[in-house]
Structures are given as structure tokens and as C-alpha cells.
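A.B. asks: Pasting a structure below so you can have a look.
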Amino acid sequence: MKLLLILGSVIALPTFAAGGGDLDASDYTGVSFWLVTAALLASTVFFFVERDRVSAKWKTSLTVSGLVTGIAFWHYMYMRGVWIETGDSPTVFRYIDWLLTVPLLICEFYLILAAATNVAGSLFKKLLVGSLVMLVFGYMGEAGIMAAWPAFIIGCLAWVYMIYELWAGEGKSACNTASPAVQSAYNTMMYIIIFGWAIYPVGYFTGYLMGDGGSALNLNLIYNLADFVNKILFGLIIWNVAVKESSNA
């Protein structure tokens with residue numbers, strides 16, 4: 001209860017960021033901002049409450065899942081205000097969010113393996129570097145610091161590198177020695193990295209590489225969908241394997 005009270009007091013602080021504008025029923029992108037904001041809040045409370053159900057070695061993983069959705073919720077409070085009041089894409093807020101949450105998501109792969117088997121710390125370093133390269137060049141392309149196409153290609157190459165490390169490199173080698181439940185969760189998380197994260201390049205392409213056909217509306221709608229899938233579903237997979245492994249302990 002104390003944790004919930006603290007959490008509630010903290011998340012109540014940015015409510016002023018919601019803005020005073022009305023939400024147009026035909027603004028599906030604006031609606032998606034509000035839906036994702038609510039879902040992230042609910043997920044954050046859920047992950048922190050569920051920590052009490054799992055054994056000690058899984059608590060860190062659920063804490064990180066709660067941090068991912070909590071940080072994203074905080075930034076979505078501001079992003080939705082920017083969109084409703086101005087109709088502009090909240091690029092800076094979004095990349096600040098990703099700069100914090102994407103490395104944490106990558107960290108989850110390391111944590112889930114470390115909880116079940118021995119895994120080298122070098123894997124985390126490789127994934128961290130790959131995620132930062134992907135984000136930095138993605139931001140440079142969206143902010144106009146460098147040409148959109150080269151930034152897009154470099155970011156995608158970093159994403160492919162992370163997939164390789166997890167699917168065929170050190171991550172897969174460590175996963176092969178884990179329990180069936182952990183292996184199943186790991187493989188499901190891999191599919192999210194491959195297919196769920198593929199939604200982000202689609203949004204980037206739609207917003208910046210389609211010439212006159214691009215739009216901030218489509219860009220943000222796709223990005224919001226991607227955040228919903230990748231942040232919340234990712235955490236639910238961690239929660240599921242943590243509960244199963246704890247009950248079998």
C-alpha cells in the first residue's frame with residue numbers, strides 16, 4: 001500500500017502536462033496518445049504490485065519492467081499535451097523517453113538470462129552500444145541533423161546487429177542452457193524485437209521518407225502503437241515467466 005501511495009503521488013505531478021485543449025473524436029492519433037498513456041499507467045502499477053508474487057531473483061526483472069512503463073507514462077503525459085495543443089510531433093520528448101526505456105528493455109534480455117543461467121556481462125555492453133547507436137542516428141534523422149536516409153540505414157543496421165547477438169550470438173548460447181520456460185520467454189521476446197520493433201522503422205519511413213506522402217499524424221499513430229506493443233507486452237512476458245519459475249522453485 002505504501003508503494004502505491006508513493007507511486008500515485010509521483011505520477012500525479014505531471015498532470016498539468018495534459019493541456020487544456022479538447023480531444024477531437026476524429027483525431028485518432030490524439031486518441032492513441034490517451035489510450036497508451038492509460039495503459040502504461042495500469043501496467044506500471046501491475047508490475048510493481050506483482051513483484052510480491054515472484055522469487056527474489058525475478059524481482060529485479062519486474063522492477064525494470066515497471067520502470068520502463070513508468071518512465072514512458074511520464075513522457076506520454078507531456079507528449080499527448082504537445083500533440084493536442086499544437087498538432088506537432090513531440091520528437092524531443094519521444095527520444096528522451098526512448099533513450100531511457102530502450103536500454104532498459106535490452107537489459108531485460110540480460111536479466112532474464114542472468115536469473116536462470118550464467119551469461120557474460122559483455123552481452124549487455126554490446127546490446128547497450130547497439131541500442132544507443134540506433135537511437136542517436138534515429139534522432140539525428142528525425143531532427144534534421146543529418147539526412148533522413150543515411151540515418152535510417154545506420155539505425156536499422158544497429159537494430160540488425162542486436163538481433164544477431166540475441167538470436168545467434170552470446171544471448172542464444174546462454175539461452176540454450178536455461179529452463180524450458182525461460183527459453184520460451186526468450187524466444188517470444190526475440191519475436192517482439194524482430195517484429196514489434198519493426199513497427200518503428202515503418203513509422204520513420206512513413207513520416208520522413210515518403211516525400212509529400214509523409215505526415216506527423218501517421219508517424220505518431222504508428223509510434224504509439226509500437227510503444228504499446230513493445231513496452232507493455234514485453235513486460236507481460238517477463239511477468240509470466242517470473243511467476244511460472246517462482247511457482248516451480
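Residue 1 is the first one shown; counting continues down the chain.
For all residues, glycine too, the Cβ spot is worked out from N, Cα and C.
Here Swiss-Prot notes a mutagenesis experiment, Val68 to Ile, with the remark: No effect. Listed in Swiss-Prot is the mutagenesis experiment Asp97 to Glu, annotated as follows: Slight changes in spectral shifts; more rapid formation of the M intermediate. In Swiss-Prot, a published mutagenesis experiment is listed as Asp97 to Asn, annotated Elimination of the pH-induced shift and stabilization of the absorption spectrum in the acidic form. For the mutagenesis result Leu105 to Gln, the note given in Swiss-Prot is Absorbs blue light; slower photocycle. Cys107 to Ser appears in Swiss-Prot as a mutagenesis experiment; the accompanying note says: Lower molecular weight on SDS gels potentially due to failure to bind either sugar or lipid; when associated with S-156 and S-175. In Swiss-Prot, a mutagenesis experiment is listed as Glu108 to Gln, annotated with the note Changes in the photocycle. Here Swiss-Prot describes Cys156 to Ser as a published mutagenesis experiment; the accompanying note says: Lower molecular weight on SDS gels potentially due to failure to bind either sugar or lipid; when associated with S-107 and S-175. For the mutagenesis result Cys175 to Ser, the note given in Swiss-Prot is Lower molecular weight on SDS gels potentially due to failure to bind either sugar or lipid; when associated with S-107 and S-156.
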A.B. asks: Give the distance between the Cα atoms of Glu108 (mutagenesis position) and Cys156 (mutagenesis position), rounded to the nearest whole Å.
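C.D. replies: Here the two Cα atoms are 21 Å apart.
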A.B. asks: Looking only at Cβ atoms, how many others are within 10 Å of the one on Cys175 (mutagenesis position)?
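C.D. replies: Its Cβ has 22 other Cβ atoms within 10 Å.
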A.B. asks: Under 8 Å Cβ to Cβ from Cys107 (mutagenesis position), same chain, six or more residues apart: give me those in sequence order, or none if nothing qualifies.
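C.D. replies: Same-chain residues close to Cys107 (mutagenesis position) (Cβ under 8 Å, separated by 6 or more) are Val64, Phe124, Leu127, Leu128.
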A.B. asks: Which mutagenesis positions (Val68, Asp97, Cys156, Cys175) fall within 10 Å of Leu105 (mutagenesis position) by Cα distance?
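C.D. replies: Passing the 10 Å Cα cut: Val68.
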A.B. asks: Which residues, sitting 6 or more apart from Cys156 (mutagenesis position) on the same chain, put a CB under 8 Å from its CB?
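C.D. replies: Set apart from Cys156 (mutagenesis position) by at least 6 residues yet with Cβ under 8 Å, we have Met134, Pro201.
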A.B. asks: Among all protein chains shown, how many Cβ atoms are found within 10 Å of the Cβ of Val68 (mutagenesis position), not counting that one?
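C.D. replies: For Val68 (mutagenesis position), the count of other Cβ atoms within 10 Å is 30.
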